[in-house]
Structure formats: structure tokens, C-alpha cells
Amino acid sequence: MEQLLGIKLGCLFALLALTLGCGLTPICFKWFQIDAARGHHRLVLRLLGCISAGVFLGAGFMHMTAEALEEIESQIQKFMVQNRSASERNSSGDADSAHMEYPYGELIISLGFFFVFFLESLALQCCPGAAGGSTVQDEEWGGAHIFELHSHGHLPSPSKGPLRALVLLLSLSFHSVFEGLAVGLQPTVAATVQLCLAVLAHKGLVVFGVGMRLVHLGTSSRWAVFSILLLALMSPLGLAVGLAVTGGDSEGGRGLAQAVLEGVAAGTFLYVTFLEILPRELASPEAPLAKWSCVAAGFAFMAFIALWA
């Protein structure tokens, strides 16, 4: 028991150190600032951004969405079994079967997607004056020739970037808490180490991508560091909670509530991935095949890690 506790505490500090190191690297080194980059340097940063976009895409589909769907289905099955009497089993078995076949997980993830869509639309409706955007972003996104040459259609307004960055941080924070919670609840040393290594493998790349995203959005260094620090604390927080509640009772809908929150977080993450990250990285027309290769490489790496996650 003491060995298991020591391993989990080691995982806690490893998660904290890796997240801080990977997240702060793009913020602390000026080489990653795309605004001042020119020529080959700028293209390399663009391709790194495409790799991070592929990592986000893989994390959204292969980890967050997959885990949310599995957990929601499992918790709904438990919830329905616990709240069904013997008489109801005999009289409404067909109805229960129909309820079990309904895609609850997909619905919850979609609700998370539309919830953020609504919040963003509401913010833009209430603050129409914010549509101006920053000078740097206007230079990067402006220029009618980009819209004419590129086939991806109209790009999102640059003023939405900070809001979507906030949504990205919140969704990743939720997911990080649940990842840490899962590590903290593991019953054996082998299971704890295996899950922690899987989390470390994909979390490092994801947080590095978050750091790059904050830098490219022109976030001040102070707020960027503060954001990474908060994100870094989420997995250790979840792990600490897992240690505190090990052996506790998961009845009373607590597991279902956790699964629903994870589904909503997955939906918000997909929203930001498809409407902010991918369009921004694919906006400029240079090296389209190289960009595709980088996005595919990032996704493939996350799909490979999903074998052990």
C-alpha cells in the first residue's frame, strides 16, 4: 500500500513538472513567436503549429471523445440498472432496451459543442465593438488575396481567438482533472504506472500546443504563464482527489455527473479544434501538402498513444 502511494505521489509531481516544462517552453523562448519570424523560420513555426493542430485533433477524437463515450455509456447502464425494479424489468424491458441504444454520449458531446457556440455568439452579440481585433492579427488574417487563393472559405474573426483560447483552457482543465482522478483511483502499481505514462505521453504534446497557441494569439507573457500554471495544477489536483476518495462509494449519480462533464469538455474541445485551431493553421496558402503531412503526423502520434491510454 505504501509503495502504491509513493508511485502515485511520483506520478503527481511528474504530471506537474512535464506540464509546466512543455507549456512554458514556447512562452519563454522568443524563437516560437511567429509575429517576428520571417522566411524559413516562419514556415517552420507554421508547420509546428500544424503538428500541434493534429495533436489537438487526435486528442479530441482518440482520447477525450473516446473516453467520454465509453464512460457515459457505462455510467448510464449502471444508473438504469440501479433505478429499475424487478417489476419494471418484466413490464418494460423493450423500453429499457430502446433507452440503452440511444446515443446519449454523442448527444452530450454535441451539447458541449453547441453550448460554447452559444456563449461565443452571445458574447459577439453583446459586444459588437470587439470585432476589430488586434493590429498583429489583422495583418496576419487580413488581405483579400488569402481568401481568394485559399479554398477553406471565410475564416473566423480574429477577435474570437482569446475567447476560444479560454474555452480551450477550460475544456483541457476539466479533462486533466479527470485524467488525474483516473490515475489516483488505480488499484495496483502496474496499472498506475501504465496509465500515468500514457497520460504523460500525450499531455506533453498537447500542453506544448497550448503554449504555442497562446503565443501566436499575442497573449501577454504574464497571462500565458498564469494559464499554463493553472492547467498544470489540474491533473495533480485530480490525482490528489483520487487518492482521497480511493475505496469510496461511487453511487448517487457522482460517476454519471463526472461522465457528463467529461462529455461536455470533449464537445468544447472539438469546437475549438475545428473552428479555431485548424482554420488558423490552414489559412495561409504556402506548402499545403507539408501542412497536411504535419497535421496527419500529429494525429497519427495521438492515435498510436491511444493503444495504451
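Keep in mind that glycine also has a Cβ here, set from the backbone N, Cα and C atoms.
Unsubstituted: the structure retains its original residues.
HIS63 to Ala appears in Swiss-Prot as a published mutagenesis result, with the remark: Decreased of about 60% in transport activity. Loss of pH dependence for transport activity.
DSSP assigns GLU106 (mutagenesis position) to a helix. Sequence-distant neighbours of GLU106 (mutagenesis position) (same chain, 6+ residues apart, CB-CB distance under 8 A): LEU69. In Swiss-Prot, the entry for mutagenesis GLU106 to Gln states: Increased of about 35% in transport activity. The structure shown retains the original residue.
Annotated Zn(2+) binding site per Swiss-Prot: HIS175, GLU179, HIS202, GLU276, in sequence order.
Residues within less than 8 Å, Cβ to Cβ, of LYS203 (mutagenesis position) and separated from it by at least 6 positions along the same chain comprise LEU15, LEU18, THR19, CYS22, SER176, GLU179, SER235. Among the mutagenesis entries in Swiss-Prot is LYS203 to Ala, noted as: Decreased of about 78% in transport activity.
DSSP assigns LYS203 (mutagenesis position) to a helix in the three-state reduction. Annotation of the mutagenesis experiment LYS203 to Arg in Swiss-Prot: Decreases of about 72% in transport activity.
In the structure shown, across all protein chains, HIS175 is the one of the recorded positions HIS63, HIS175, HIS202 with the greatest number of other Cβ atoms within 10 Å. Least packed by the Cβ count within 10 Å, out of the binding-site residues GLU179, GLU276, is GLU276. A Cα-Cα distance of 10 Å separates HIS175 (Zn(2+) binding site) from HIS63 (mutagenesis position).
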